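These features come from Swiss-Prot:
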type	residues	note
BINDING	ASP63	heme binding site
DOMAIN	17-126	domain 'CFEM'
MUTAGEN	ASP63 to Ala	Abolishes heme-binding
MUTAGEN	ASP63 to His	Impairs the heme transfer within the CFEM proteins cascade
Amino acid sequence: MHFIFYLILLVSAADYGNFGTYPKVPKTASINGFADPIYDLLPDCAKECVKFSTSNTPCPYWDTGCFCVMPQWAGLVGQCVAQKCKGEDVASARFLATSLCSVVGANTWMMPASISSMLSTAAGDAKEVTTIEGKTAKSWVTAPGSAAGSVVSETGSASETGSSESAQSTTTGSSSTGSSSTDSSSSSSSSPSSSANFAVLQTGGIGSVILGFMMYLLV
């Protein structure tokens, strides 16, 4: 146990110590680093789902990429979306979350496989989303200086993968019922501030992913 604790400390130091090797994320947030960039774009049914306390993670409240690889937190978010939203609203929320994780370099939205399955069931036959506000996933997700067309997945656990989806996966910019969670372009329609937030988000270090995996082993 002590070995794992010290390993986490070392990984954290390596991840945050060399700031010049990877782009930056804003070190501030009104809700948290995961919610702020996508909140205005999320379908209404999913907005409360990104407001969970982050105290069950070691992440700074502003660290977007860290939340992407914390299954104990992402699982709560995913479960909430699956319970409160349906159809295209679910697809929209998943697209926004996985796209965000791609932008910051985590390249995965890590959660228990059972939660990923719940999301798939809640989405049903809804088409996947590749467009929000008339922008393609590729152009909208890629931040300045990052590789274009990067693929992001929604992973189950270290050993198990739930339903995966790429940042370029399907699109239907349509809204669903008020209590459904999908790729609703309409509920998230005009949000210049959110788009601006995406523009400044950049990739994190591989250490965040390792840190997330270590924390997953502990919970």
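Glycine is treated like the rest: Cβ placed from N, Cα and C.
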Where ASP63 (mutagenesis position) sits in the secondary structure, as DSSP reduces it to three classes: coil
Tally of DSSP helical, extended and coil residues in the domain 'CFEM' (17-126): 62 helix, 1 strand, 47 coil
PLDDT averaged over every residue in the domain 'CFEM' (17-126): 90
